[in-house]
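Annotated features, as they stand in Swiss-Prot:
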ACT_SITE  CYS158  active site
ACT_SITE  HIS292  active site
BINDING   CYS158  leupeptin binding site
BINDING   CYS158  E64 binding site
MUTAGEN   VAL165 to Ser  Slightly enhanced thermostability and higher optimum temperature; when associated with R-307. Enhanced thermostability and higher optimum temperature; when associated with S-169 and R-307
MUTAGEN   GLY169 to Ser  Enhanced thermostability and higher optimum temperature; when associated with S-165 and R-307
MUTAGEN   LYS307 to Arg  Unstable. Slightly enhanced thermostability and higher optimum temperature; when associated with S-165. Enhanced thermostability and higher optimum temperature; when associated with S-165 and S-169
Amino acid sequence: MAMIPSISKLLFVAICLFVYMGLSFGDFSIVGYSQNDLTSTERLIQLFESWMLKHNKIYKNIDEKIYRFEIFKDNLKYIDETNKKNNSYWLGLNVFADMSNDEFKEKYTGSIAGNYTTTELSYEEVLNDGDVNIPEYVDWRQKGAVTPVKNQGSCGSCWAFSAVVTIEGIIKIRTGNLNEYSEQELLDCDRRSYGCNGGYPWSALQLVAQYGIHYRNTYPYEGVQRYCRSREKGPYAAKTDGVRQVQPYNEGALLYSIANQPVSVVLEAAGKDFQLYRGGIFVGPCGNKVDHAVAAVGYGPNYILIKNSWGTGWGENGYIRIKRGTGNSYGVCGLYTSSFYPVKN
């Protein structure tokens, strides 16, 4: 892709106006690109405007819009170069396509508190894949145990979203009822975690086992930490009976747990490929410095299915498949580092 020089503000505004008037306000559910889009400023601006429309992007002034357009161009160049490598995954113009990687890391990762595991909880030892008899495929979405993908926004509350996915799953499995529960309640009330500055999924799960949790529509998500309002919301909607830890650094143990219910997991999500992930089986590049909590809701012969909390404008409609079976005890992106699930009798 040839580098296209920065353009003047006046020219940018003129082209934007021309492109905007010509846009079809149809379905932009997938904003893709072709090699022709990379050949001129006008085509790039048209692509940018289509992407803005899809993701409801509004900038405060023309200077910010030009700034975001320049980042968008750089990310598109990176996406195009990466996708030509024929990896098992591909990148795309997702909701984060106008953000630099440094900005993305600051806003959307780093929300797992330093002590992301605990010695308070025991685990059942599972030595390897051959020690357990589990299905080849598991997808808790197909079994009606997973609610729609949520969006945590710029609050570092991934730990609460991760915990809630597992609570919703086990309640469905035990009772037959799928309900949405309150991430905001965990954000407000878990005093061992740090609100929007990070937290512990295991601590959130212990809170629900000790007290309970309200429905999401009773205690809706606000994206900021406030005081704990559980008493104001009336009786709890659900309660679990405990928390278990999955044996760390053991793929077989994690698969065994996922086969029984959705599981809270952590991983390293700060890389540019993770930021711009569009689909396929992700293999990295990434390390083991876990900085984000998600939920494992299934697996296949060569991947683990992850539900994220960045909305449906990222990944495979809010999901990512992470490569498994690599022989790395940490797992790709540190996925086997720290995993927990709620107990419901």
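Placement of Cβ uses the backbone N, Cα and C atoms for every residue, glycine included.
Because the structure is a prediction, the values reported are computed rather than measured.
Structural mapping of features recorded in Swiss-Prot.
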residue: CYS158; record: active site; DSSP (3 states): helix
residue: VAL165; record: mutagenesis position; DSSP (3 states): helix
residue: HIS292; record: active site; DSSP (3 states): strand
residue: LYS307; record: mutagenesis position; DSSP (3 states): strand
Closest of CYS158, HIS292, LYS307 to GLY169 (mutagenesis position), Cα positions, recorded positions only: LYS307
Rounded to the nearest Å - Cα separation of LYS307 (mutagenesis position) and HIS292 (active site): 12
Inter-residue Cα distance where the pair is CYS158 (active site) and HIS292 (active site), in Å: 7
Euclidean distance between Cα atoms of CYS158 (active site) and VAL165 (mutagenesis position), Å: 11
Number of Cβ atoms other than its own within 10 Å, given for LYS307 (mutagenesis position): 25
Other CB atoms within 10 A, centred on GLY169 (mutagenesis position): 27
